[in-house]
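Have a look at this one before I ask anything.
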Amino acid sequence: MLGLCGQRLPAAWVLLLLPFLPLLLLAAPAPHRASYKPVIVVHGLFDSSYSFRHLLEYINETHPGTVVTVLDLFDGRESLRPLWEQVQGFREAVVPIMAKAPQGVHLICYSQGGLVCRALLSVMDDHNVDSFISLSSPQMGQYGDTDYLKWLFPTSMRSNLYRICYSPWGQEFSICNYWHDPHHDDLYLNASSFLALINGERDHPNATVWRKNFLRVGHLVLIGGPDDGVITPWQSSFFGFYDANETVLEMEEQLVYLRDSFGLKTLLARGAIVRCPMAGISHTAWHSNRTLYETCIEPWLS
């Protein structure tokens, strides 16, 4: 009898515990789900948030649950506003997003938006950006005859556009804020109210602080390619640019790198710079190309 009773004890305990089963299930740890950092997207020249519907779809599909904010500021022609004005507007928009994400955020910034984002990382001493993904952005400036320029300045060519862009009036247009004429470097350094400052090419009181702020970033992901058709030279997306003979010098040959004026050399030394060149993609297709997303963007959205 004792043996039989001993065999029945486990069943008896199960019966006693049955009323408490719902409570036990509630107390059990939930299955682990990946929690992704919020993503902030900044558009480019003449763009709007609608242009990024495919990118939004890709992120939602591969990283479900990710909070993605495509900032709807300075759309269309408003994107011609001076870049410092845009930086201030975008700063006001990203501060509350970052405040709600103590684990950090990711930035995906397209074309002109990549320069806006780099300036944001420079002026914000409390940003928490993990990956700054610069998507086909003229990080070292622009020197090319594009349809945008022909529409805005129909009587000018790239060889004489410096006469407009390096004037106080010209600096009121965003395009001129990063116009970089390699044949008039002295004028660029003196007149550029934006690019020469965030590059640390011209002395200013905030240079040291801006460099320190920029170095808070976790990863700098640079994306571009030879078939872009707009960014000129296309290597500007990787901090390369023309010398006075219009020979492209790569990032490591640029003075801003050699002097580490805003932190590029430091970032590369710590393995924080990722370069992802891709051929066969035109400028307006970067944010909708699925292969590009899977290869160059998705791996950095932790």
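Cβ coordinates are placed from backbone N, Cα and C, and glycine is handled just like the others.
Don't expect the noted substitutions in this model, because it carries the original residues.
Marked as active site, nucleophile by Swiss-Prot: SER111. The active site annotation in Swiss-Prot covers ASP228, HIS283. Experimental mutagenesis is annotated in Swiss-Prot for SER111 to Ala, with the remark: Abolishes palmitoyl-CoA hydrolase activity. Mutagenesis annotation in Swiss-Prot: ASP228 to Ala, described as Abolishes palmitoyl-CoA hydrolase activity; the structure shown retains the original residue. The annotation that Swiss-Prot gives for the mutagenesis experiment HIS283 to Ala reads: Abolishes palmitoyl-CoA hydrolase activity. As a published mutagenesis entry, HIS287 to Ala appears in Swiss-Prot alongside the note: No effect palmitoyl-CoA hydrolase activity.
Describe the structural context of each listed feature in the structure shown, including burial, neighbouring residues and relevant distances.
Around SER111 (mutagenesis position), taking its Cβ as the centre, 28 other Cβ atoms fall within 10 Å, counting all chains.
Sequence-distant neighbours of ASP228 (mutagenesis position) (same chain, 6+ apart, CB under 8 A from its CB) are SER136, TRP234, SER237, ILE281, SER282, HIS283, TRP286.
Look at HIS283 (mutagenesis position): DSSP puts it in a helix.
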Taking the Cβ of HIS283 (mutagenesis position) as the centre, count every other Cβ atom within 10 Å, in any protein chain shown.
18
Which secondary structure state does DSSP assign to ASP228 (mutagenesis position), in the simple three-class scheme?
coil
Non-local Cβ contacts of HIS287 (mutagenesis position) (under 8 Å, 6 or more apart, same chain)?
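Looking at Cβ-Cβ distances below 8 Å from HIS287 (mutagenesis position), excluding near sequence neighbours, one finds SER51, PHE52, HIS54, LEU55, TYR110, LEU135.
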Which three-state DSSP class does SER111 (mutagenesis position) fall into?
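SER111 (mutagenesis position) sits in coil per DSSP, no helix or strand.
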